[in-house]
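Below you'll find the structure, written out as structure tokens, and then a few comments.
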Amino acid sequence: MRVLPFLLPLIPVLLATTITDLPELVVVTVATENTDGLKRLLESAKAFDINIEVLGLGEKWNGGDTRIEQGGGQKIRILSDWIEKYKDASDTMIMFVDAYDVVFNADSTTILRKFFEHYSEKRLLFGAEPFCWPDQSLAPEYPIVEFGKRFLNSGLFMGYGPEMHKILKLKSVEDKDDDQLYYTMIYLDEKLRKELNMDLDSMSKIFQNLNGVIEDVELQFKEDGTPEAYNAAYNTKPLIVHGNGPSKSHLNYLGNYLGNRWNSQLGCRTCGLEVKESEEVPLIALNLFISKPIPFIEEVLQKIAEFDYPKEKIALYIYNNQPFSIKNIQDFLQKHGKSYYTKRVINGVTEIGDREARNEAIEWNKARNVEFAFLMDGDAYFSEPKVIKDLIQYSKTYDVGIIAPMIGQPGKLFTNFWGAIAANGYYARSEDYMAIVKGNRVGYWNVPFITSAVLFNKEKLEAMKDAYSYNKNLDPDMSMCKFARDNGHFLYIDNEKYYGFLIVSDEYAETVTEGKWHPEMWQIFENRELWEARYIHPGYHKIMEPEHVVDQACPDVYDFPLMSERFCEELIEEMEGFGRWSDGSNNDKRLAGGYENVPTRDIHMNQVGFERQWLYFMDTYVRPVQEKTFIGYYHQPVESNMMFVVRYKPEEQPSLRPHHDASTFSIDIALNKKGRDYEGGGVRYIRYNCTVPADEVGYAMMFPGRLTHLHEGLATTKGTRYIMVSFINP
């Protein structure tokens, strides 16, 4: 019988898939420290019921810094001592994996079946890579491979007991010798290579070394949502992934999914663990840094005061070098300072820079012997009072030492983490960044950069000495993260719940330097949520409920709450601080024709640079009320070229003669209080013989302009009355 040639390639596959008598697989690694990388390795193996024997824990590492130089011979020495018991174990397969930068994504059976499917004739198999490390001059001596990578990598290899014993015992090795060079020289010896029956997994059918090929290796999901690594260059799906050299950040990305961590159908597989709650409330440190002009610090401090954590269990560290925030800090400390366990405060002009302050805070925290330290910047606004409690519980439950709550600028994709990092050390967008930010993928994620708010447990806090000065060419937060990456400390971002947001402060410094008395007033575009909370009247949203009827003080004169008392007070202070009130005459150079028919003592919004903000405000908050009351009239966006604050004083201009406004409709907002700030005042609508006191601070009168509502401003008899006037849609 003749066998058709095209069927021959199928025979090994059929044989391999019917193998039932697989050898035992023993997995071993060498690790002198219990690092985050080792924990990840063990967790990924455990997910597939693989037990890894860890050798060398607690032993002093003498093998050099293998990230940047040759070394690692100590691993061979430790393995050589251990391998004795497998000298004659021809029915046992030994696998070695590096400890700190490897992730498993398959069980023992799958690994062994893949080995026998592709390498059944071999006794030793090493992973392959595109670089001839550590001695490039050896490249010509390597055997040519038909397809795939041709250079040996010693981070992942497997073989039968006797061959593993022999290769580890061939030569004596010093701790500082290079382990990869050791195996390379054996592989390049053709006699030894054949004797040991060695081969390389050149197409990454089992072992994937990432360095130099990260663009080829992507994340895919099976139909059931199970994650797998896919090598697009060779159309293979490697089972064990090694982040050798500078590819560790990419391994961290893949490691967020592989090892049965995240499933596209089921979500995070390691989340939702039973939270390790304890009645014991540990002493923690709370560190706040204000090192640039940031708006709404007052609100940030209020949220800090509302944190659901006993203040007597908090060591408080505050650093503020911004003059505009000094009073905010003083007010906060006066109200809450004595409640804290202890505190250190730097508030005002200081020679201590932001970088030095952060390093000092770390040491101050350690000296207080805290269990956790939470470092936050002034632009982190937390609406979730349990943020610290949650992070502490996650740190304990998930065994993560550095974790940040995900917060971002509202309505934008800018957040406090990077999903990837470019070759120059700056931001790069990861494939999953958008999904994490939008909440389409939820969990806790190992990322290369976190900032704005970070929790350290005690162990990591001890390791962070001078981390913010690790690289002074970088910003302090980038320096800390680089220190963490270079030293194997994983940085996690948690997006399992909504914690708050980042305050936008990019252009705030410019507003401050312009000499504004209350620069937050100009923040309606950048930080609308906080602006609204501070400056919109608390009763405004009630009137926008469908069933609510807006009050009419006179026919078609609607009276409703609009601005907070604080806004009214600050607007008055801004205008008085500006001080260039018109003289009340008909001559007005601010107007196009230079003539004002009904003059007042006033300052226009465009004079103080508030025109754009006020137009947006009216379109956002006034127009919806107009559409609810004057039904059938729509004009979006609203227009106005007459927006101004009027000042009435008995000795200056106490009243205003009857007139029509040059508008489709107008609003007048009372800015101060009758009986407290002035006497008299009010508005009389002549056609209806109806008078409105207009004395509720922050309330707006809205009425038609040109035709029906002839009105006059009644005399202010004592004090000073201020109103805000806008002629809308002239």
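For all residues, glycine too, the Cβ spot is worked out from N, Cα and C.
Feature annotation from Swiss-Prot assigns UDP binding site to VAL30, ALA31, THR32, ASP98, ALA99, TYR100, GLY245, PRO246, SER247, LYS248; the stated evidence is similarity to another entry. Sequence annotations record features per position, and here Swiss-Prot assigns Mn(2+) binding site to ASP98, ASP101, HIS242 based on similarity to another entry. The 2-oxoglutarate binding site annotation in Swiss-Prot covers ARG590, TYR648, ARG721, and the record cites similarity to another entry as its basis. The Fe cation binding site feature in Swiss-Prot is assigned to HIS659, ASP661, HIS711. For the mutagenesis of PHE131 to Ile, Swiss-Prot gives this note: Nearly abolishes glucosyltransferase activity. The structure shown keeps the original residue. Looking at Swiss-Prot, you'll find the mutagenesis CYS132 to Ile noted as follows: Loss of glucosyltransferase activity. For the published mutagenesis LEU196 to Ile, Swiss-Prot gives the following note: Strongly reduced glucosyltransferase activity. Annotation of the published mutagenesis ALA453 to Ile in Swiss-Prot: Loss of glucosyltransferase activity; the original residue is retained in the structure shown. Experimental mutagenesis is annotated in Swiss-Prot for ASP668 to Arg, with the remark: In let-268(mn189); lethal effect. Under mutagenesis, Swiss-Prot gives GLY682 to Asp with this note: In let-268(mn198); lethal effect.
Positions of the features from Swiss-Prot, shown on the structure.
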residue	record	contacts (Cβ under 8 Å, 6+ apart)
ASP98	Mn(2+) binding site	THR29, GLY155, LEU156, HIS242, ASN244
ALA99	UDP binding site	THR29, VAL30, ALA31, THR35, GLY37, LEU38, LEU41, VAL54
ASP101	Mn(2+) binding site	GLY37, GLY155, HIS242, GLY243, ASN244, LYS248, LEU251
PHE131	mutagenesis position	PHE151, ASN211, GLY212, GLY245
LEU196	mutagenesis position	ARG123, LEU124, GLY159, GLU163, LYS166, ILE167, ILE186
SER247	UDP binding site	LEU210, ASN211, GLY212, ILE214
ARG590	2-oxoglutarate binding site	SER582, HIS604, GLN607
ASP661	Fe cation binding site	GLY705, ARG706, HIS709, PHE727
HIS711	Fe cation binding site	PRO658, HIS659, VAL683, ARG684, TYR685, ILE686, PHE703
Spatial separation of TYR648 (2-oxoglutarate binding site) from ASP668 (mutagenesis position) - C-alpha basis, Å: 14
Cα-Cα distance maximum in Å, computed over every pair in VAL30, ALA31, THR32, ASP98, ALA99, TYR100, GLY245, PRO246, SER247, LYS248 that the record assigns to UDP: 22
Residue pair ARG721 (2-oxoglutarate binding site), GLY682 (mutagenesis position) - Cα distance, angstrom, rounded: 10
Where HIS659 (Fe cation binding site) falls in three-state DSSP terms: strand
Chain-mates of HIS659, ASP661, HIS711 with C-beta within 8 Å of site centroid, Fe cation: VAL598, PRO658, HIS660, SER666, GLY705, HIS709, LEU710, GLU712
Spatial neighbours of TYR648 (2-oxoglutarate binding site) that are distant in sequence (at least 6 apart) but have CB under 8 A: ARG601, PRO654, SER655, LEU656, TYR678, GLY681, GLY713, THR716, THR720, ARG721, TYR722, ILE723
Which listed residue (VAL30, GLY245, HIS659, ASP668, ARG721) has most other Cβ within 10 Å, given these are recorded positions: ARG721
Where HIS242 (Mn(2+) binding site) falls in three-state DSSP terms: strand
Inter-residue C-alpha distance, ALA453 (mutagenesis position) and THR32 (UDP binding site) (nearest angstrom): 31
Whole-number Å value for how far GLY682 (mutagenesis position) lies from CYS132 (mutagenesis position) (Cα to Cα): 87
Residues near GLY682 (mutagenesis position) in space but at least six apart in sequence (CB under 8 A): THR691, VAL692, PRO693, ALA694, ASP695, GLY713, LEU714
Around the Cβ of HIS242 (Mn(2+) binding site), the count of other Cβ atoms that are within 10 Å: 24
Cβ-Cβ distance under 8 Å to THR32 (UDP binding site), same chain, at least six residues away: GLY56, LEU57, GLY58, GLU59, LYS60, TRP61
Other C-beta atoms that fall within 10 angstroms of the C-beta of CYS132 (mutagenesis position): 18
